[in-house]
Amino acid sequence: MEQRSAETRIVEALLERRRLKDTDLVRARQLQAESGMGLLALLGRLGLVSERDHAETCAEVLGLPLVDARQLGDTPPEMLPEVQGLSLRFLKQFHLCPVGERDGRLDLWIADPYDDYAIDAVRLATGLPLLLQVGLRSEIDDLIERWYGQGRSAMGTIVETADGDASSTDDIEALRDLASEAPVIRLVNLVIQHAVELRASDIHIEPFESRLKVRYRVDGVLVEGESPPAKLTAAVISRIKIMAKLNIAERRLPQDGRIMLRVQGKELDLRVSTVPTAHGESVVMRLLDRETVVFDFYKLGFTEDFLPQFRKVLEQPHGIMLVTGPTGSGKTTTLYTALSQLNTSDVKIITVEDPVEYQIEGINQIQAKPQIGLDFANALRSIVRQDPDIIMIGEMRDLETARIAIQSALTGHLVLSTLHTNNAAGGITRLLDMGVEDYLLTSTINGILAQRLVRKLDLANAERYAASPEEIERFDLRRLQPDGEIFLYRPRATAAAPTGYLGRTTIVEFLVMNDELRRAVMRRAGMGEIEQLARKSGMRTMYEDGLSKALRGETTIEEVLRVTEDA
């Protein structure tokens, strides 16, 4: 009865904290009778509750400490005599791990602290009172392997049981059989799960002669993960291609696909791209978390002193507003946030995207399909006959698309789009280089926003220090803070943020078109002159915006320099 009571309280807490949906709970209860599993175990198995949410809620409801098993080394403390009575199979089955003895009590780290059967069994086997602490299931399983097993990680255990035969890769049926083996399925699932735990935006799976390299892009920086051996290359790549509904027999041409799945309670949309390389197909999976994305300018890092000016340009009834920056700089998220602000019942919004990354209620979103002739330009021609107020084009890729967008702006539509340029002034010169007439640009461009993403400091643990005279002079910090002592921040590694950074924030510069800039465009002024005139009119560069954030402890000067050196 006590176990059920604890489970009930934990489930109720998960619902209250919105870490579990009512519909998912109903679904799990329907399956519970058939499976014979406990409710919380089933919720985890179905991916309806993430490991972290499960552990944090258990710790909070039961009043137990939450621990990070990754902080412990690979060598266990001196083995307790009493622990010898606990089999490795028992530890794995119940996801618990003794880590030492404290004040006559056995320090037991456990994933399911409501499991009275397992806890009583440990107490009886060891004859010791227990000190319970809660950890994530996968982290405790890894710890068990490292300490009480053969020192293998979860991936290492899977790899040992997996079969791979490079010589059979020309046989499509053999390849399909390899990809359908349970160890290969678990291996691919583990890679995706690890990406979710790391908050990665992309997974890179790259075949080489001796191994299959796995890397994750976390906060814009690639981090290498555990790599399976090269013998599993064909099986792993084929498994991903099967999940993405791609042709596993075609290995000479690039392919694009999509995987929809649920991982740790999150609905994930993975965009899959494959390209042939010397040692096999390289795969990149972009992770889109539809449930946690928030279209809020403040949460993106836009400052209160900047937003009024940006919104004023955004709310103009017609014209063109561009967002520029390299791939992965957050342009699409900024445009989606702008659209969500403009999305009211009295406005019709139509977008053309490749691909449609997030779906927004009330907005007509068109997926471009160049392979059947539905490119940006052709879609735009049809859109203007749909009586829209606002049009969003995923990217101005060519002169034809740019000219139709400009014509739409001239006929009373507000057009939002993106360009790949390094700074805001570069947006004007890029359109001129495309062949757009200068008088059309001056008549339609309202503003150009350039942006980058910098890693955000884990401010609670960052090291604050007084800036040296050399730093103050080199970065001209007195221009931003004329008075008082100037402080900067350094990242400090923690279990939650191994690099000292946690998430990313935006740094921006916003060029607002005015009469002086229009005259400069008409006389074909260079990018440098256009930027000088924009700064004279009040534009703050991305570099300056980044320095301001560094002074506030949001990021570091090193991060700002890393992303703005070409701006």
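Glycine too: its Cβ is placed from the backbone N, Cα and C atoms.
Among the mutagenesis experiments that Swiss-Prot reports, Leu40 to Asp is described with the note: Complete loss of interaction with XpsL. Per Swiss-Prot, the feature ATP binding site maps to Gly325, Pro326, Thr327, Gly328, Ser329, Gly330, Lys331, Thr332.
Neighbour density for Gly330 (ATP binding site): within 10 A of its CB lie 20 other CB atoms from the protein chains shown.
Around Pro326 (ATP binding site), a 10 Å sphere centred on its CB holds 15 further CB atoms from the protein chains shown. When each of the binding-site residues Thr327, Ser329, Thr332 is scored by how many other Cβ atoms sit within 10 Å of its Cβ, Thr327 comes out lowest. Look at the recorded positions Leu40, Gly328, Lys331 and count other Cβ atoms within 10 Å of each Cβ; Gly328 has the fewest. Recorded residues Gly328 (ATP binding site) and Leu40 (mutagenesis position) have their alpha carbons 37 Å apart, per Cα-Cα distance. In space, Gly330 is the closest of the binding-site residues Gly325, Pro326, Thr327, Gly330 to Leu40 (mutagenesis position), judged by Cα positions.
Cβ neighbours of Gly325 (ATP binding site) (same chain, under 8 Å, six or more residues apart in sequence): Lys331, Thr418, His420, Thr421, Asn422, Ala450, Gln451, Arg452.
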